[in-house]
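Heads up: the structure comes next, in structure tokens.
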Amino acid sequence: MNITNCTTEASMAIRPKTITEKMLICMTLVVITTLTTLLNLAVIMAIGTTKKLHQPANYLICSLAVTDLLVAVLVMPLSIIYIVMDRWKLGYFLCEVWLSVDMTCCTCSILHLCVIALDRYWAITNAIEYARKRTAKRAALMILTVWTISIFISMPPLFWRSHRRLSPPPSQCTIQHDHVIYTIYSTLGAFYIPLTLILILYYRIYHAAKSLYQKRGSSRHLSNRSTDSQNSFASCKLTQTFCVSDFSTSDPTTEFEKFHASIRIPPFDNDLDHPGERQQISSTRERKAARILGLILGAFILSWLPFFIKELIVGLSIYTVSSEVADFLTWLGYVNSLINPLLYTSFNEDFKLAFKKLIRCREHT
């Protein structure tokens, strides 16, 4: 999301990069771009070629991967050219297109994290009822909503830029922050509101999970086999929710068979007669859930928060930053598109198997 404001000539007067510096920067950014492209392609191919992954929750992850792939293919390469050349030489029209695609895709990527968190929240707090509502059509509607909101957030500058052909100047491709209201509107809609929602949702998810773990740990004996099946379903449901891609469909009874067959962590059962043992397993699961949620939230916040703090500070004319700082913070945000496919699939066994299958197919071709 390349939204930079260089308000004074002094802010533009920076030391030119040496050839060595340009080469190092270029190689680093090319590696990031390549990895982002390959990892997101792998997620898309894994979901597309693995029938077991054809679930509504994974459609959201696939859409996130498509969005991050667009960032890698359409946004990052032009940013590399711009940074290495120290000036924009690709014309006014391409500048307009690039800025619009940049803002739309980055905003859409962030909003995808929001709907994934919302999907998980509903899945863990209202598992049975939401399993019936969790369909491909609902996932498609959520994806369409995300793209619509992203367009409404990122497109307004096109309307006033069309009347200002001399700004930005031909050598620069930046969005000028002379509309304070839009700066506040765009930063709130693209980051601060989604961040607040994500924090609230994952906080509630963690406490709901902790409560379920404690309830599981406190039950000494299961009354009958039917009750055991229901509790096992809840345990599997919970585990898969925190393993990032849960497998709920519209039919909870058939999904129980899949959960029961694929669960890796055994539920609390009659063998755990000692309260200390039950408490230890419950605490282990709580720590694992907290660790995964911490990684997801930490990666998102560390990637994008510095950029959007800079946007508000610069947009409100509190402080100006150099182009190097602006570029660094922009690429720190882009790196989130590299991290997303790792975080949202690495904790799931079915994704791991799908990736191994793709690698084996690649070796045989």
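Placed from the backbone N, Cα and C atoms, the Cβ positions cover glycine too.
The feature serotonin binding site is assigned by Swiss-Prot to D102, C106, with similarity to another entry given as support. In sequence order, M1, V71, V75, A190, G333, Y334 constitute the residues six or more apart from C106 (serotonin binding site) in its chain with CB-CB distances below 8 Å. Secondary structure at C106 (serotonin binding site), taken from DSSP and collapsed to helix, strand or coil, is helix.
E311 (mutagenesis position) counts 23 other C-beta atoms within 10 Å of its own C-beta, drawing on all protein chains shown. Swiss-Prot documents E311 to A as a published mutagenesis change and attaches the note Increased G(i)/(o)-coupled receptor activity.
Of all Cβ atoms in the protein chains displayed, 25 besides its own lie within 10 Å of the Cβ of D102 (serotonin binding site).
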